Amino acid sequence: MRIRVSYLLVLCFTLIWFRWTVVYSSFSDLDALLKLKESMKGAKAKHHALEDWKFSTSLSAHCSFSGVTCDQNLRVVALNVTLVPLFGHLPPEIGLLEKLENLTISMNNLTDQLPSDLASLTSLKVLNISHNLFSGQFPGNITVGMTELEALDAYDNSFSGPLPEEIVKLEKLKYLHLAGNYFSGTIPESYSEFQSLEFLGLNANSLTGRVPESLAKLKTLKELHLGYSNAYEGGIPPAFGSMENLRLLEMANCNLTGEIPPSLGNLTKLHSLFVQMNNLTGTIPPELSSMMSLMSLDLSINDLTGEIPESFSKLKNLTLMNFFQNKFRGSLPSFIGDLPNLETLQVWENNFSFVLPHNLGGNGRFLYFDVTKNHLTGLIPPDLCKSGRLKTFIITDNFFRGPIPKGIGECRSLTKIRVANNFLDGPVPPGVFQLPSVTITELSNNRLNGELPSVISGESLGTLTLSNNLFTGKIPAAMKNLRALQSLSLDANEFIGEIPGGVFEIPMLTKVNISGNNLTGPIPTTITHRASLTAVDLSRNNLAGEVPKGMKNLMDLSILNLSRNEISGPVPDEIRFMTSLTTLDLSSNNFTGTVPTGGQFLVFNYDKTFAGNPNLCFPHRASCPSVLYDSLRKTRAKTARVRAIVIGIALATAVLLVAVTVHVVRKRRLHRAQAWKLTAFQRLEIKAEDVVECLKEENIIGKGGAGIVYRGSMPNGTDVAIKRLVGQGSGRNDYGFRAEIETLGKIRHRNIMRLLGYVSNKDTNLLLYEYMPNGSLGEWLHGAKGGHLRWEMRYKIAVEAARGLCYMHHDCSPLIIHRDVKSNNILLDADFEAHVADFGLAKFLYDPGASQSMSSIAGSYGYIAPEYAYTLKVDEKSDVYSFGVVLLELIIGRKPVGEFGDGVDIVGWVNKTMSELSQPSDTALVLAVVDPRLSGYPLTSVIHMFNIAMMCVKEMGPARPTMREVVHMLTNPPQSNTSTQDLINL
């Protein structure tokens with residue numbers, strides 16, 4: 001009896017203890033989760049993030065939290081918190097979840113170092129911390145006790161230092177992804193000791209040294225990613241040919257040299273080989289044809305030579321062949337047309353010659369076809385779009401002849417048609433002008449002929465280029481149906497008739513070139529309604545009538561060419577208000593009257609802009625040739641005696657006019673010093689007449705909507721930059737101008753171009769600046785010298801320009817908003833120190849007395865913040881956006897507009913590029929966009945500036961940093977090894 005009672009007591013005690021243990025453990029996990037929520041959310045997290053994670057007295061409440069899975073004992077065994085997003089850090093309390101088997105906290109914004117308490121999670125099978133901002137060295141020691149770990153994913157973080165070696169001892173580890181970080185040094189030899197590894201990702205780091213041949217010992221490995229931004233020495237290890245289970249080998253963009261090892265042909269299970277963007281040489285080994293499973297082969301952007309091996313006809317599974325930008329030669333083998341699964345063939349920029357295989361595309365699978373810049377001849381294969389799925393058809397810069405195949409006009413899947421610079425002839429299939437998805441149709445520089453179809457449509461077409469062909473007939477009125485069209489080029493053809501007014505009703509149209517045709521009739525009045533226009537060229541036609549009234553509505557127009565027509569009437573006075581117009585050509589027409597003066601007319605060279613108009617009078621000239629000519633013509637009807645008298649009077653008058661002119665010129669020179677007044681903001685040993693004498697055509701160093709800039713060499717040996725302002729200013733009598741310019745003259749900062757003074761008379765204002773002998777940043781980035789501007793210099797210029805803007809926004813009195821930040825307004829002195837220029841002028845250049853208006857000038861195309869479109873206001877965050885565009889220019893080396901397709905600016909292009917990456921990360925994106933002219937740059941530094949740039953160009957102004965914050969970020973880059981081991985050599 002006593003034994004039974006004792007047994008019951010022990011049983012009750014055990015049950016109570018177990019129940020207490022469950023309760024304690026349950027509440028312990030609840031407390032840990034609540035601590036995690038508090039730490040991981042961060043200040044920037046949205047209110048609803050993890051909102052269901054709340055305290056409760058229920059033992060199982062935490063098991064119903066989003067992303068939480070419990071076992072039968074109410075212990076947390078899985079935590080999956082993905083894409084919340086979170087902005088805090090991972091706290092030490094994570095170690096309390098000791099039964100955790102799966103920790104997945106990917107795609108958030110968690111920062112700081114990983115806590116050492118992770119070492120307590122000895123039951124972990126999956127640790128996924130990818131797509132966060134964790135930093136510091138990866139603490140490999142935390143994995144020592146994780147003997148069950150099968151997958152470790154730390155992709156796309158900010159870990160630095162050497163690769164962790166402790167993880168090699170994890171016998172069950174199958175998946176290791178450390179790509180997209182800042183790991184440096186060499187790949188440890190010990191990485192060949194993994195026993196079960198199937199996936200190894202070390203790409204997109206800063207690794208150097210040789211790729212260890214010993215990695216070939218990883219016999220279970222199926223995927224090996226080693227490329228992208230790593231900078232190895234040597235080439236592909238031949239021993240890799242023994243990795244019999246390998247399915248994917250990626251070693252792209254990692255500075256590989258040497259030849260492709262023939263031993264890779266032994267990888268019979270390999271389906272993808274990516275070795276593009278390296279320095280590989282030699283020919284393609286025929287042995288690669290033994291890779292019977294191969295589907296994707298990318299050898300692009302190397303220095304490979306020779307021909308495509310005939311043995312590649314065995315590769316029946318090939319879907320992708322990227323061979324572009326090499327030195328391959330010979331013909332494209334006929335077997336390529338027989339590959340049953342081929343979808344992508346891109347071989348542009350090689351030396352391929354002869355004809356294309358006639359059956360190319362006959363497999364019914366083609367998606368992408370690009371053979372640009374080769375020496376290919378013959379006819380275009382007729383079945384390229386047999387699949388009905390072809391997206392790109394690009395054969396530019398070859399020697400193709402014959403017609404465009406009818407099938408291209410029926411290929412509704414196409415997005416790009418580019419056949420320029422060939423010898424194509426015959427009419428264009430009408431369907432080409434009705435494809436719904438095409439964004440660019442480029443047929444220029446061929447011998448295409450016939451009339452354009454009367455039915456034209458295409459809801460996606462943004463660029464239509466038919467230049468330099470033999471097209472005839474009228475321009476179809478249906479052209480107006482192209483509602484997405486931004487650029488229209490019909491120049492150098494044989495079009496006749498009038499320009500359809502509907503052309504200028506296309507809502508997004510920015511560029512029109514219809515020059516060099518046989519067009520007649522007037523310029524359509526609808527042109528004045530298309531405010532989006534930036535360039536119009538109607539020259540070399542037979543257009544007549546007057547220039548339509550209302551041209552001043554085209555405030556974004558920068559180029560207008562109406563030369564070599566029969567246009568008559570006066571030169572429109574309203575052109576003076578077209579402040580963006582920097583190129584105007586009205587030469588060789590029948591304009592009459594007097595050329596207007598002032599405003600934007602000060603930008604133009606009269607002798608070139610208005611040449612060849614015999615009845616046009618120029619201002620400030622002694623006589624008007626047309627008037628004198630008409631007078632003489634009428635006198636011919638009179639008697640010889642009267643004619644002689646008139647001629648005598650005319651000659652006497654001419655002599656008198658010459659004498660008067662000489663007298664006036666001498667008088668003007670005598671009184672020039674009295675007509676101009678110099679106001680100096682520091683001691684200047686120059687006179688007003690010294691400045692005025694420099695206003696000569698040969699001294700012009702720049703033109704823009706704000707005025708003309710001259711280089712002035714003063715008698716004392718100093719050089720100054722003289723800016724002649726264009727606008728409605730009233731010279732020295734404009735007291736608003738004087739007050740504001742004198743305020744600007746007091747600004748002193750080493751990174752702001754100093755205003756030395758100004759010279760004015762009653763009509764004109766001349767601003768005097770320090771002369772910057774090295775020109776503008778824009779000239780260095782986008783001119784011939786761009787490749788010589790190394791990364792260190794670019795970063796230095798960014799810091800200095802940021803400091804100048806920061807001073808204007810935060811420390812200047814009064815505070816100044818620049819309103820036209822761009823690379824051309826960042827000037828470089830003799831020591832290449834950056835100086836911000838043209839600050840604060842926009843608010844009074846065009847509207848004297850309205851200097852409080854913040855919307856009189858929005859900036860320059862490509863730099864304008866998006867909010868201007870609906871607020872018509874600018875503030876300091878608008879400057880920040882523009883500066884972000886400048887930072888992108890420094891990184892990418894391309895202009896903000898004009899190089900990414902019509903209607904796409906540099907910000908939109910970067911975002912589009914990011915969306916197209918298969919594995920998006922800062923590293924991958926930077927490598928995809930970085931200026932190819934740069935060599936040997938520290939990747940960490942480029943990524944750091946790129947991240948700052950993307951913060952600056954955020955769509956909403958309040959989300960952008962201040963310039964003070966920008967300076968702080970630029971001057972405090974992340975700590976990294978900046979030795980040559982951290983350099984990427986492209």
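Glycine residues also receive a Cβ, built from the backbone N, Cα and C atoms like all the rest.
Summarising the annotation, Swiss-Prot assigns active site, proton acceptor to ASP820 and lists sequence analysis as the type of evidence. Around the Cβ of ASP820 (active site, proton acceptor), 26 further Cβ atoms fall within 10 Å across all displayed protein chains.
In the three-state DSSP classification, VAL709 (ATP binding site) falls within a strand. All protein chains shown were included, and the count of other CB atoms within 10 Å of the CB of VAL709 (ATP binding site) stands at 20. According to Swiss-Prot, the feature ATP binding site maps to ILE701, GLY702, LYS703, GLY704, GLY705, ALA706, GLY707, ILE708, VAL709, LYS723, an assignment based on sequence analysis.
As annotated by Swiss-Prot, domain 'Protein kinase' applies to 695-971, with the evidence given as sequence analysis.
Here the residue is the original one, but Swiss-Prot notes a mutagenesis experiment at this spot, GLU740 to Lys: In har1-5; increased number of root nodules when inoculated with Mesorhizobium loti; inhibition of shoot and root growth; increase in arbuscular mycorrhizal (AM) fungus colonization intensity in roots (enhanced mycorrhizal phenotype) when inoculated with AM fungi.
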Reported as an integer number of Å, what is the Cα distance between VAL709 (ATP binding site) and ASP820 (active site, proton acceptor)?
16
What's the CA to CA span in angstrom from ASP820 (active site, proton acceptor) over to GLY707 (ATP binding site)?
14
Might you list, by sequence position, any residue in that chain lying six or more from LYS703 (ATP binding site) with a Cβ less than 8 Å away from its Cβ?
THR582, VAL603, VAL709
Spatial neighbours of ILE701 (ATP binding site) that are distant in sequence (at least 6 apart) but have CB under 8 A:
VAL709, TYR710, ARG711, ALA721
Determine the mean pLDDT over the domain 'Protein kinase' (695-971), rounding to the nearest whole number.
79
